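What Swiss-Prot lists as domain 'Bromo 1' is 39-145. Under the heading of mutagenesis, Swiss-Prot lists Val113 to Ile and annotates it as follows: In os118; 50 percent of animals lack phasmid socket cell and have an ectopic distal tip cell; when associated with K-585. Under its mutagenesis annotations, Swiss-Prot gives Lys252 to Arg the following note: Loss of interaction with smo-1 and ubc-9. Quoted from Swiss-Prot, the note on mutagenesis experiment Lys253 to Arg is: No effect on the interaction with smo-1 and ubc-9. Residues or ranges marked as domain 'Bromo 2' by Swiss-Prot: 257-366. One mutagenesis experiment catalogued in Swiss-Prot, Lys264 to Arg, is accompanied by this note: No effect on the interaction with smo-1; when associated with R-276 and R-277. Among the mutagenesis results in Swiss-Prot, Lys304 to Arg has the note: No effect on the interaction with smo-1; when associated with R-313 and R-315. The residue drawn here is the original one. One entry in Swiss-Prot concerns the mutagenesis experiment Lys313 to Arg. Its note says: No effect on the interaction with smo-1; when associated with R-304 and R-315. Looking at Swiss-Prot, you'll find the mutagenesis Lys315 to Arg noted as follows: No effect on the interaction with smo-1; when associated with R-304 and R-313. The domain 'NET' annotation in Swiss-Prot covers 516-601. For the mutagenesis of Glu585 to Lys, Swiss-Prot gives this note: In os118; 50 percent of animals lack phasmid socket cell and have an ectopic distal tip cell; when associated with I-113. The structure shown keeps the original residue.
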Amino acid sequence: MSEGSGDQSQQRPWASPRQQPIKGIVQPRVLPPFGKPTRHTNKLDYIMTTVLKEAGKHKHVWPFQKPVDAVALCIPLYHERVARPMDLKTIENRLKSTYYTCAQECIDDIETVFQNCYTFNGKEDDVTIMAQNVHEVIKKSLEQAPREEHDMDVYWGKNKKKPAKSDGGSKSSSSKKNDARGPSEAPSEAGSEVSSVTTASAAAPTVSESASVAAKPERKVAGKKTGKRKAESEDDEKPEPLRAKREVAVVKKEVHQPLLPSMKPCLKLLNDFSTKKYQEFAWPFNEPVDAEQLGLHDYHKIIKEPMDLKSMKAKMESGAYKEPSDFEHDVRLMLRNCFLYNPVGDPVHSFGLRFQEVFDRRWAELGDSSSRASSVAPQSAPIAPTPKVAKSSAPKEPKESRKEHKKETTFEASGAKSEDLMQINNALSMIREREEKLKAELAAAQAIKDKLTSVKNRREDNPNEPFPEKLINETRALCTTQVGQNASSSSASSAALRNGRSKKAASARLYGYEFDSDDEDNKMALTYEEKRNLSNLINNLPNNQLNTIISIIQRRERSALMQQQLDDSEVELDFESLGDMCLREMGAFIKTIPTLNGNGDDEKPKTSSNPTSSGATGSKGSSSLESKNGKKKKNFNMSESSDDETSNSRKRRKRESSESQSSSSSDDDSDDEDRPSIPRKSGQPPSTSREWNQSSAPPPRMGGMGGQPPMSRVPASSSTSVSAIGKNNAAASSNSYQAPKPAPVPAPTSSRPPAAPRPPSKPKKTGGASILDTLLPDTFGASPPQFFQSQPTTSATIRSPTESQPGNGEDEQTRIQRMRMEAKRARQKEDEGSVSLSNQMEMMAAFEFDNTY
């Protein structure tokens with residue numbers, strides 16, 4: 001580029017110097033500098049009138065019509081790599097100001113435009129391809145340029161067509177003046193005029209002059225008559241072309257007459273997409289797709305019904321669109337064709353997305369514009385007929401004015417109803433889209449029905465055929481999706497007219513549970529512990545119950561689950577993204593599920609050996625304490641782990657170590673085996689090493705209020721159930737810590753027999769658990785909260801949550817609110833005098849390390 005620019009500067013001494021960009025734009029000079037020779041030739045005129053105009057009609061010419069804005073396009077290195085920026089608009093302005101001396105200078109500037117594009121952009125860039133297309137058009141036009149170049153007068157600007165107009169005007173004015181002055185002037189003047197005319201045409205004798213002078217008065221009258229006749233004939237001939245023009249204008253009005261007032265906003269929207277404002281992304285849709293020119297041989301095989309903006313405009317002008325929904329259908333069809341043929345990531349696909357975004361926004365604004373137009377139209381309606389009636393003098397004219405008045409009133413009435421028509425058309429389009437979706441769903445259901453029928457027939461013949469679990473899951477997913485859509489659509493449509501409780505309750509009853517979305521309790525936000533317990537319960541659900549959970553999420557939160565996630569084998573749910581109503585409904589569904597069996601996941605109630613920790617006694621004691629004091633101390637267990645395997649292995653090692661010790665301390669050791677060590681309130685570890693005999697085990701993981709929750713929960717064993725609470729508030733479990741002092745443990749009367757083998761199932765606390773154990777199960781090792789799990793029974797029947805109402809006469813909502821407040825107060829009071837969990841864990845680990853090494 002540097003050598004080429006040096007050669008050009010040597011050959012063209014008047015070339016414009018390199019300029020610095022101003023706000024990212026370099027505008028080359030347009031006016032010729034002082035002393036530069038300029039001229040206008042026939043070849044330059046051909047470039048200005050033909051070449052540049054044909055290039056300006058190309059759809060890819062828009063990036064080259066103005067100087068490059070490096071700031072707006074975020075290309076700061078453009079002016080460093082491009083020495084002489086140039087554009088087609090600058091070339092056109094130079095031609096108009098006679099900047100060039102020959103056509104070759106103009107052609108060099110045109111070549112500079114495209115060479116700059118090829119230099120800065122890559123070979124496969126979209127702008128490079130567009131530049132090649134425009135360059136080919138200009139080359140073809142230059143092939144037809146005149147070969148010989150000669151000078152030519154400038155015929156534009158201030159001197160545009162002045163000489164031709166002045167000559168013709170003087171001649172016509174002089175002839176008219178002569179015609180007008182001829183009959184009114186004196187005979188001598190007329191004679192001189194006639195003689196001058198005759199001498200100009202041919203030589204005449206002097207006798208003819210006298211004869212002409214003698215006959216002048218008659219010629220005056222004749223001249224007057226002929227002049228009048230000529231004037232009348234001219235007046236008669238002049239209105240004829242005007243009438244013809246008026247007739248043509250009327251024909252054009254008749255062409256646009258079928259355009260309804262409701263279609264005027266659509267026409268305006270269509271014209272807006274043809275402007276430069278939207279051509280950045282709308283240019284691929286301006287004209288029909290030329291598959292042969294673009295090399296798209298499979299386009300018409302994939303796209304059965306092509307559509308473009310030009311075809312839509314032709315249909316709009318011909319009155320083919322009767323409703324705005326027809327216009328919207330064609331726009332949607334054009335965009336569907338774009339998305340169907342062009343894959344994701346293609347530039348045309350991205351242009352289609354931008355076009356769709358702008359169209360949706362503008363289409364939503366059409367209702368407001370039509371309402372404003374309808375509000376303005378009735379104001380001007382009564383004013384129009386008054387001047388027509390005043391001007392009417394003949395009896396025929398009032399009829400015409402009445403007809404026009406009727407037409408205006410009909411158009412105004414239709415304009416006033418345009419908003420209603422727009423809403424009706426939108427509703428019709430929604431119904432049509434719904435019909436298409438239902439047809440697709442019906443086809444899918446029919447296919448699944450055929451498969452199920454064939455499987456049923458085969459199983460009747462061969463009972464040993466494997467069960468089609470995948471087909472059953474597809475059927476459930478299809479049915480639950482349809483139920484969710486129907487429920488959401490029906491509730492949305494009837495929300496303004498009637499209560500939607502029956503619709504949602506009906507959808508919930510299909511799965512055997514009751515859920516009232518209008519209840520205030522179901523709208524309350526879930527706490528962190530409630531979400532964690534719900535997550536654990538969902539993880540333990542069988543596969544056949546997970547489909548109902550997915551259907552609830554689809555019905556409540558459509559954006560939470562995508563079809564892509566449903567196709568995968570595993571679906572991850574983020575509870576933070578789900579709504580409170582969705583989580584409450586999932587909790588209501590889980591409450592109706594009977595007790596799970598097998599794999600150690602079931603949680604069955606087990607009574608304690610201690611009679612004071614029975615369900616009735618515990619419930620009475622806790623209720624009496626709640627009624628007297630109104631608050632309860634928090635039971636905090638330091639030795640309870642959140643891992644089942646860690647807890648079982650630690651207890652097994654404790655039993656083995658206790659059995660290996662002396663018989664003199666066997667009683668105490670056996671008592672300590674089943675009762676984990678009790679840490680002190682200050683957070684210090686126990687004083688004896690026997691309480692931490694399981695030093696080889698890893699430190700227990702605590703499920704605390706300030707840290708992350710454990711992944712699983714270990715319920716308390718039957719021997720560590722909560723005992724009854726006395727008057728001094730000293731009731732405590734054998735493995736838990738209570739303030740202000742622990743409950744006394746009765747001394748054993750005899751040596752304890754060896755511990756019996758424990759069942760593999762995880763034990764569970766009875767109904768006598770404390771309030772904190774009920775509300776915060778994972779923190780203190782209790783069972784799940786009662787509002788997420790019904791009382792387990794041996795039967796597998798599905799029960800409604802109304803069956804487990806408290807029998808003490810207290811409202812369920814009041815009880816839950818009271819329990820929450822008590823738990824909050826107890827947690828605040830305990831946190832004030834306790835050490836953080838992290839410090840406790842560090843001290844426990846240090847103590848175990850010292851005892852071990």
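Just so you know, glycine gets a Cβ as well, placed from its N, Cα and C.
Substitutions noted, but not modelled.
These numbers come from a predicted model, not from an experiment.
Taking the Cα atom of each, Lys313 (mutagenesis position) and Glu585 (mutagenesis position) are about 52 angstrom apart. With all protein chains in the displayed structure included, the most crowded Cβ environment within 10 Å among the mutagenesis positions Lys304, Lys313 is that of Lys313. Counting in whole angstrom, Glu585 (mutagenesis position) lies 46 from Lys304 (mutagenesis position) by their C-alpha atoms. Lys304 (mutagenesis position) carries neither a helix nor a strand DSSP state and counts as coil.
Cα spacing between Val113 (mutagenesis position) and Lys315 (mutagenesis position): 38 Å, rounded to the nearest whole number.
In this structure the alpha carbons, written CA, of Lys264 (mutagenesis position) and Lys304 (mutagenesis position) are 29 Å apart. Non-local neighbourhood of Lys315 (mutagenesis position): Tyr321, Asp330, each in the same chain, at least six residues away, with C-beta under 8 Å from its C-beta. The helix, strand and coil residue counts that DSSP assigns across the domain 'Bromo 1' (39-145) are 67 helix, 1 strand, 39 coil.
Each residue of the domain 'Bromo 2' (257-366) gets a DSSP state, and the totals for helix, strand and coil are 74 helix, 0 strand, 36 coil.
Cβ neighbours within 10 Å of Lys264 (mutagenesis position), excluding its own Cβ and spanning all shown chains: 17. Of all the mutagenesis positions listed here (Val113, Glu585), it is Val113 whose C-beta has the fewest other C-beta atoms within 10 angstroms.
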